[in-house]
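Notes to accompany the following structure.
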Amino acid sequence: MELLQLWSALIILVVTYTISLLINQWRKPKPQGKFPPGPPKLPLIGHLHLLWGKLPQHALASVAKEYGPVAHVQLGEVFSVVLSSREATKEAMKLVDPACANRFESIGTRIMWYDNEDIIFSPYSEHWRQMRKICVSELLSSRNVRSFGFIRQDEVSRLLRHLRSSAGAAVDMTERIETLTCSIICRAAFGSVIRDNAELVGLVKDALSMASGFELADMFPSSKLLNLLCWNKSKLWRMRRRVDTILEAIVDEHKFKKSGEFGGEDIIDVLFRMQKDTQIKVPITTNSIKAFIFDTFSAGTETSSTTTLWVLAELMRNPAVMAKAQAEVRAALKEKTNWDVDDVQELKYMKSVVKETMRMHPPIPLIPRSCREECVVNGYTIPNKARIMINVWSMGRNPLYWEKPDTFWPERFDQVSKDFMGNDFEFVPFGAGRRICPGLNFGLANVEVPLAQLLYHFDWKLAEGMKPSDMDMSEAEGLTGILKNNLLLVPTPYDPSS
């Protein structure tokens, strides 16, 4: 009898809560205007059922095929718009860019990025402009990217030594590439490799997997109950406390240390100095500095390592492309002992391989934006605070823009002059407009330089007798489009004299 009463009370609670949500939705003022078309929606959940069991970029690509390049999807309470064409993306990222320049906030970003005091997820504001300007001038300028060359060479040499010692055995390249990228970024930005390097990489991956804005509580932001019951929230706070401990140690170390690896200021020293400057427009808090550090790890490590791993995976699946890329690298660099950014500029085919990889596997498949004010895109009204998702993954596989879009074919870039610098809006893996990735050149150097070394110094085969056709090329869920499974490869040292 007591069990029956308990179930009855639970059912009454769920029904009452559902009715209250429906009433709130009915009472909510409806935006006015000509809105984008979209599929029929269900009460309460809208179009959430379309995402179940699928990666969001895949599900939303199907919506665009039926309803057009500017499509409306109702994700619970959140009015959302999917952009899947060059023209719509150009309007949102260039013509009405200021109106669409906010980021969509999620529970994950608010908790892990210190209430979005960072650069990636910060609203478009004076704080964002100030922090981005400091980041670009002190860390990510072309001059600085070149000055970090000896760090890249040192860390890549460390990786090559490890691979030579493991010759003939399967190596977890996912782990090795993530460690390499993280070490380069730590030394360039913070002056040294941190002790908790591996743990922080793991925390970054978990944070990004939970920051995509597809948690149930993100879809019903007005629901205090869902916000309270969000099971991921407690996990996020546990992660945040551990991240905070690691970042606090980095901050404390810089408070008592006057110089980094270069014998001068690193970016954290600059932020501390500017924190004391009474002339800056927006005060820099300690949380802002921590959020910036976490930004550097998450944006720098995850996107660069993701792209490098996808390149290696595609090369293993396409042996003819691998042979052509290795032949180019070995012919161009055989007389050089060390090389960096300027040297890889002559590797035209390898650079096309990287481009083709980012076309098929963009580091951020769905670029998140949010409206700061009502605007019009392709003739459709996008209301204030609407969530905008630019489906970079879908545009990269659209036959309107790409011949044989499902084929890995780097030679296509011999025939077209498309680049990813934010000018060709069907190909924006780094974004475009005001919020284009500020670390584009830094990230690209951290992909191309190690990749050239790996192709030059080793021949590669798949582990455990696998064939290219056996490879699992699935993507994991999350904000970044990482390989679902770790990439295991067997290196064999290359002898130039042979």
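Each position is counted from 1, following the chain as shown.
Even glycines carry a Cβ here, placed using N, Cα and C.
Unsubstituted: the structure retains its original residues.
Sequence-distant neighbours of Met358 (mutagenesis position) (same chain, 6+ apart, CB under 8 A from its CB) are Thr307, Gly396, Phe420, Pro429. Here Swiss-Prot notes a mutagenesis experiment, Met358 to Leu, with the remark: No effect on activity or regiospecificity.
Quoted from Swiss-Prot, the note attached to the mutagenesis of Met360 to Leu states: Strong decrease of activity. Around Met360 (mutagenesis position), taking its Cβ as the centre, 19 other Cβ atoms fall within 10 Å, counting all chains. DSSP gives Met360 (mutagenesis position) a helix state.
Annotation of the mutagenesis experiment Ile364 to Phe in Swiss-Prot: Loss of activity. A simple way to gauge crowding: the CB of Ile364 (mutagenesis position) has 24 other CB atoms within 10 angstroms, across all the protein chains here.
A mutagenesis experiment is reported in Swiss-Prot for this position, Ser370 to Gln, and the note states: No effect on activity or regiospecificity. Secondary structure at Ser370 (mutagenesis position), taken from DSSP and collapsed to helix, strand or coil, is strand. Under a cutoff of 8 A between CB atoms, and with a sequence separation of 6+ in the same chain, the neighbours of Ser370 (mutagenesis position) are Cys100, Asn102, Arg103, Phe104, Glu105, Lys385, Ala386, Arg387, Ile388.
Of all Cβ atoms in the protein chains displayed, 23 besides its own lie within 10 Å of the Cβ of Cys371 (mutagenesis position). Swiss-Prot lists Cys371 to Ser among its mutagenesis entries, and the accompanying note reads: No effect on activity or regiospecificity.
Counting only same-chain residues six or more apart in sequence, the Cβ atoms lying under 8 angstroms from the Cβ of Cys437 (heme binding site) belong to Ala299, Thr303, Phe430, Gly431, Gly443. If you look up Swiss-Prot, you'll see Cys437 marked as heme binding site, on the strength of similarity to another entry.
On the backbone, the CA of Ile364 (mutagenesis position) and the CA of Cys371 (mutagenesis position) stand 19 Å apart.
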